[in-house]
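Q: Below are the structure tokens for one structure; questions will follow.
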Amino acid sequence: MEENMEEGQTQKGCFECCIKCLGGIPYASLIATILLYAGVALFCGCGHEALSGTVNILQTYFEMARTAGDTLDVFTMIDIFKYVIYGIAAAFFVYGILLMVEGFFTTGAIKDLYGDFKITTCGRCVSAWFIMLTYLFMLAWLGVTAFTSLPVYMYFNVWTICRNTTLVEGANLCLDLRQFGIVTIGEEKKICTVSENFLRMCESTELNMTFHLFIVALAGAGAAVIAMVHYLMVLSANWAYVKDACRMQKYEDIKSKEEQELHDIHSTRSKERLNAYT
């Protein structure tokens, strides 16, 4: 009988511990973090592969080659974009962890008005700093989304030219890289529908794959923007809750101090009456 009671108490203690742990999870921050990681992964992974596919298309079908020396050509720019992608992946991996940790501390402080993190002035400054930083990152991701739409537009034009070539017989269309600013005005890098390279490019799966990779990268950038907006809502709500918790804590401190003073006054009067009676 005693063993069954002990087992029941143990199970009850484990259940209460699990409920307490689940109650301390910042679900809103968790959803935003998952969305951020998914968006950054799609943008960085698909963007990197799309840039590599662009290099292969330029070298294979447009017969472009890397210039010797330190000249800033399209291939150098693509390499720079790849390094930027590496930095974005690492930076936002760390930033997502920081926001999750901040969410855990904030949730714990809201559950307990006398927590040690968000009730302090330093904790409130950290929350305000995260709000400002997340807002700046949201603006940055909006710029990244707008910039990522440019290659999508370029590849859509190329895909449209290839499609029109197959639909309209005898169409003589040309694709000039100078229209997109990829090469300088003095260079003439264009292919027309009558050339073999153009037909090979349109029939290859590489063009279609690169086009869709850029579309997925654009979707990933949009998901990162949504994650930043979600983070802003979560951080702003946490800031409001923490501010109310601070006010409540000050009120409780003042109330307890007044009660202690009243208790001391009553104790002093009781002692005086007792001394006067004796």
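Glycine too: its Cβ is placed from the backbone N, Cα and C atoms.
Sequence unchanged from the original; the noted substitutions are absent.
Swiss-Prot lists these features:
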type	residues	note
MUTAGEN	T10 to A	Reduces motility of Gpm6a-induced filopodia; when associated with A-256, A-267 and A-268
MUTAGEN	C162 to A	Abolishess cell surface expression
MUTAGEN	C174 to A	Impairs Gpm6a-induced filopodium formation
MUTAGEN	C174 to A	Impairs synaptic density in primary hippocampal neurons; when associated with A-192
MUTAGEN	C192 to A	Impairs synaptic density in primary hippocampal neurons; when associated with A-174
MUTAGEN	C192 to A	Impairs Gpm6a-induced filopodium formation
MUTAGEN	C202 to A	Abolishess cell surface expression
MUTAGEN	S256 to A	Reduces motility of Gpm6a-induced filopodia; when associated with A-10, A-267 and A-268
MUTAGEN	S267 to A	Reduces motility of Gpm6a-induced filopodia; when associated with A-10, A-256 and A-268
MUTAGEN	T268 to A	Reduces motility of Gpm6a-induced filopodia; when associated with A-10, A-256 and A-267
Q: So, three-state DSSP: helix, strand or coil for S256 (mutagenesis position)?
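A: The residue in question, S256 (mutagenesis position), is helix (DSSP, three-state).
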Q: Tell me, which mutagenesis positions from C162, C174, C192, S256, S267 are within 10 Å of C202 (mutagenesis position) if we use the C-alpha atoms?
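A: Final answer, ordered: C162.
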Q: Counting other Cβ atoms within 10 Å of each residue's Cβ, which of the mutagenesis positions C174, C202 comes out lowest?
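A: Per-residue Cβ counts within 10 Å for the mutagenesis positions C174, C202 bottom out at C174.
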Q: Near C162 (mutagenesis position), which residues of its own chain have a C-beta under 8 A away, given they sit six or more steps off in sequence?
A: M201, C202, L207
Q: Hey, of C192, S256, S267, which of those mutagenesis positions are within 10 Å of C174 (mutagenesis position), Cα to Cα?
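A: Passing the 10 Å Cα cut: C192.
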Q: Any idea what the Cα distance is from C192 (mutagenesis position) over to S256 (mutagenesis position), rounded to a whole Å?
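A: Just about 85 Å between their Cα atoms.
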Q: Which whole-number value in Å describes the distance between the Cα atoms of S267 (mutagenesis position) and S256 (mutagenesis position)?
A: 16
Q: What does DSSP say about C174 (mutagenesis position): helix, strand or coil?
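A: DSSP call for C174 (mutagenesis position): strand.
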Q: So if I draw a 10 Å sphere around the Cβ of C192 (mutagenesis position), how many other Cβ atoms end up inside it?
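A: Other Cβ atoms within 10 Å of C192 (mutagenesis position): 14.
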